[in-house]
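Chemist: Input: one structure, supplied below.
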Amino acid sequence: MTNIRKTHPLLKIVNSSFVDLPAPSSLSSWWNFGSLLGVCLAVQILTGLFLAMHYTSDTATAFNSVTHICRDVNYGWVLRYLHANGASMFFICLYLHVGRGLYYGSYTYSETWNIGILLLFAVMATAFMGYVLPWGQMSFWGATVITNLLSAIPYIGTDLVQWIWGGFSVDKATLTRFFAFHFLFPFIVAALVMVHLLFLHETGSNNPTGIPSDSDMIPFHPYYTIKDILGFLIMLTALSALVLFSPDLLGDPDNYMPANPLNTPPHIKPEWYFLFAYAILRSIPNKLGGVLALVLSILILAIVPMLHTSKQRSMMFRPLSQCLFWFLVAILFTLTWIGGQPVEYPYIIIGQMASVLYFLTILVFMPLVSIMENYLLKW
């Protein structure tokens, strides 16, 4: 008799995706981050659902409702800090996942890669709207500054900002709609994840060598399920340690002050995972130029497949490209640090230099070095 997992209409889909899926035998731990992102999304949806049961999206009560969750709701503080630090874990896994794709040339699967970029934008939008909900000082001013950037769009900018705000400033209408969208977006993200996996399973996974692995495949279960479970345990242990020992490590102390439109914080900054893009935005003195640079800092990923000039797919056997890749990582760390510093000398000039190097490395240095490596292959 045929196994039910191979005949049942629903189980058949699960089976072909997670059990009998042929996977390359050489996948390293860098391939764990996709499944870790799935766990992060599940944790965020679950904790978010329970938080939404106690949260009120009204400017008069939002801040107090978060305080109420932490003080009066059973294990409310665990829910709140799991959700806040879960977002940080989400972005750590996201950036490592994208970095792995860049390093091993996974971007040559253009459909999967482009859906991934859409996912990145959707998760960033979700996180931004979520940061506004506690209605602390940094929530309010972060929302004001970031939404106000849209006013740089010629002709329709000002109308667009007022349309998003639902008035002439960030107020009750803004908070209510941000809560509605913050609740909705994770489910859109979950749907996009399905499409992401659909396209991935059309082509099969890449592997560290970048060489087709059709001749050397193993079943996903039990080999990679066990490996993924180990990843889950490590990540959930790290998240638990962060939540239980230093829950405010990655947060901003200003957000423990209720939102006050009459008092601007000394330094408005977003959460740490947006600081690199924020530094690029601030490094350009022109408002429209800054907004374009901000969007392009992420959108540049979409043209990476077109800039692939190497004869080899992966960077595994390309030492010069490896050096440039780690140089790019160092630039991103520098930008993240600069984004958290005040706008003054020498931080301004360091941010500008790092921003220029970020775009130059991706657009010019990497394609040129790849061409050079092609010539070295002929020696």
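Quick reminder: no glycine exception, Cβ is built from N, Cα and C everywhere.
Here the original residues stay in place, and none of the substitutions has been built in.
I grabbed these lines from Swiss-Prot:
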BINDING   H83, H182  heme b b562 binding site
BINDING   H97, H196  heme b b566 binding site
BINDING   H201  ubiquinone binding site
VARIANT   T108 to M  In strain: Isolate FMNH 128676, Isolate FMNH 128713, Isolate FMNH 128718 and Isolate TK 43208
VARIANT   V132 to I  In strain: Isolate MVZ 185566
VARIANT   I156 to N  In strain: Isolate TK 15194
VARIANT   Q162 to H  In strain: Isolate TK 22631
VARIANT   T176 to K  In strain: Isolate TK 15194
VARIANT   S215 to P  In strain: Isolate TK 41573, Isolate TK 86578, Isolate USNM578997, Isolate USNM579009 and Isolate USNM579010
VARIANT   I338 to V  In strain: Isolate FMNH 128718
VARIANT   V356 to I  In strain: Isolate TK 15154, Isolate TK 15194, Isolate TK 17544, Isolate TK 25071 and Isolate TK 25212
VARIANT   L360 to S  In strain: Isolate TK 86578
Chemist: Hey, does DSSP put I156 (variant position) in a helix, a strand, or just coil?
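Modeler: DSSP assigns I156 (variant position) to coil.
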Chemist: With DSSP assignments reduced to helix, strand and coil, which class does S215 (variant position) get?
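Modeler: Assignment for S215 (variant position) reads coil.
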Chemist: I need the CA-to-CA distance for L360 (variant position) versus H97 (heme b b566 binding site), whole Å please.
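Modeler: Answer for this pair: 22 Å between alpha carbons.
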Chemist: Which of the listed binding-site residues (H83, H97, H196, H201) has the least company, meaning the fewest other Cβ atoms within 10 Å of its Cβ?
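Modeler: Lowest Cβ count within 10 Å among the binding-site residues (H83, H97, H196, H201) is H201.
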Chemist: Where I156 (variant position) and H196 (heme b b566 binding site) are concerned, what is their Cα separation in Å, rounded?
Modeler: 33
Chemist: According to DSSP, collapsed to three classes, what secondary structure does H97 (heme b b566 binding site) have?
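Modeler: For H97 (heme b b566 binding site) - judged by DSSP and reduced to three states - the answer is helix.
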Chemist: Check the Cα-Cα distances from H201 (ubiquinone binding site) to the recorded positions H83, Q162, T176, I338 and tell me which is shortest.
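Modeler: Answer for the nearest of the recorded positions: H83.
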Chemist: To the nearest Å, how far is the Cα of V356 (variant position) from the Cα of H97 (heme b b566 binding site)?
Modeler: 24
Chemist: Whole-number Å only: compute the distance from the Cα of Q162 (variant position) to the Cα of H196 (heme b b566 binding site).
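Modeler: Q162 (variant position) to H196 (heme b b566 binding site), Cα-Cα distance: 34 Å.
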